[in-house]
Amino acid sequence: MQIFVKTLTGKTITLEVEPSDTIENVKAKIQDKEGIPPDQQRLIFAGKQLEDGRTLSDYNIQKESTLHLVLRLRGGMQIFVKTLTGKTITLEVEPSDTIENVKAKIQDKEGIPPDQQRLIFAGKQLEDGRTLSDYNIQKESTLHLVLRLRGGMQIFVKTLTGKTITLEVEPSDTIENVKAKIQDKEGIPPDQQRLIFAGKQLEDGRTLSDYNIQKESTLHLVLRLRGGC
């Protein structure tokens, strides 16, 4: 059958393959056509990086499927992933790796399914389809891994005008995450938000569970006046 391989330069290569061909075989065919050594090739299909020992049929790659070829930067880089238990995992990655790829590597090392992983860097939750370089994650950067509790929960946020906003959250969400969700719904920048629960102002770096905020709790939103303290 024929498949297509699209490079980052936009060039498309046509290959004659069999469903039983391994990814390694495919890389050899690409080398024959383009002169790129297999160890510098990374093949992506449906957002997944393909492993050398697996076959096209393992990945359900059928005739006229398009694979994406990304060149592996020599050497790649190491990053660290710190879990809530304090354990630090070291990963070999490339700047062009997607967050989804990184979660797959964490699954390989730790057995945690990607859909239960949330990765945080510089206070931001990282989105699956974006790459490390999109977030300016460089060698020896540290990401934080938070486990997503299945199902999450609803909380309410009441504004001074009396309006109540409903949010879908997880106990492990930081206050910063909650402010980002409020910004998404209401357009209020996080730096203008102050959140109050049980008479306490909530700090950005802490989580809902730190403050014992449970399902259907109500937070109060006070707007911070520009230039105020």
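Backbone N, Cα and C atoms are what each Cβ position is placed from, and that goes for glycine too.
None of the noted substitutions appears here; every position holds its original residue.
Here Swiss-Prot flags 1-76 as domain 'Ubiquitin-like 1', drawing on sequence analysis. As a whole-number mean, the pLDDT of the domain 'Ubiquitin-like 1' (1-76) in this prediction is 89.
In terms of DSSP helix, strand and coil, the domain 'Ubiquitin-like 2' (77-152) has 18 helix, 28 strand, 30 coil. Sequence annotations record features per position, and here Swiss-Prot assigns domain 'Ubiquitin-like 2' to 77-152 based on sequence analysis.
The DSSP breakdown of the domain 'Ubiquitin-like 3' (153-228), given as helix, strand and coil counts, is 18 helix, 28 strand, 30 coil. Sequence annotations record features per position, and here Swiss-Prot assigns domain 'Ubiquitin-like 3' to 153-228.
Quoted from Swiss-Prot for the published mutagenesis Lys48 to Arg: No effect on HLTF-mediated polyubiquitination of PCNA. The secondary structure of Lys48 (mutagenesis position), as reduced to three states from DSSP, is extended strand. Residues within less than 8 Å, Cβ to Cβ, of Lys48 (mutagenesis position) and separated from it by at least 6 positions along the same chain comprise Tyr59, Glu100, Asn101, Ala104.
For the mutagenesis result Lys63 to Arg, the note given in Swiss-Prot is Abolishes HLTF-mediated polyubiquitination of PCNA. Its own atom aside, the Cβ of Lys63 (mutagenesis position) has 9 Cβ atoms within 10 angstroms in the protein chains shown.
When Cβ atoms from all protein chains are considered, those within 10 Å of Ser65 (mutagenesis position) total 17, not counting its own. Here Swiss-Prot describes Ser65 to Asp as a published mutagenesis experiment; the accompanying note says: Phosphomimetic mutant that binds and activates PRKN.
Mutagenesis annotation in Swiss-Prot: Ser65 to Glu, described as Phosphomimetic mutant that binds and activates PRKN; the structure shown retains the original residue.
In Swiss-Prot, the entry for mutagenesis Ser65 to Ala states: Prevents phosphorylation in case of mitophagy. Decreased localization of PRKN to mitochondria. The structure shown retains the original residue. Secondary structure at Ser65 (mutagenesis position), taken from DSSP and collapsed to helix, strand or coil, is coil.
Experimental mutagenesis is annotated in Swiss-Prot for His68 to Gly, with the remark: Loss of DTX3L-mediated polyubiquitination of histone H3 and H4. Neighbour count (other Cβ atoms within 10 Å of the Cβ, all protein chains): 17 for His68 (mutagenesis position).
Listed in Swiss-Prot is the mutagenesis experiment Arg72 to Gly, annotated as follows: No effect on ADP-ribosylation. If you take the C-beta of Arg72 (mutagenesis position) and look for same-chain residues 6 or more apart in sequence within under 8 angstroms, you find Asp39, Gln40, Gln41, Arg42, Glu94.
Quoted from Swiss-Prot, the note attached to the mutagenesis of Arg72 to Lys states: No effect on ADP-ribosylation, when associated with K-74.
Swiss-Prot lists Arg74 to Lys among its mutagenesis entries, and the accompanying note reads: No effect on ADP-ribosylation, when associated with K-72.
Record note (Swiss-Prot) on the mutagenesis of Arg74 to Gly: No effect on ADP-ribosylation.
Other Cβ atoms within 10 Å of the Cβ of Gly76 (mutagenesis position) number 15 in total over all chains. A coil conformation is recorded for Gly76 (mutagenesis position) in the three-state DSSP classification, outside any helix or strand. According to Swiss-Prot, the mutagenesis experiment Gly76 to Ala carries the following note: Loss of ADP-ribosylation.
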Check your understanding: Rounded to an integer, what is the Cα-Cα distance in Å between Gly76 (mutagenesis position) and Lys63 (mutagenesis position)?
Key -> 32
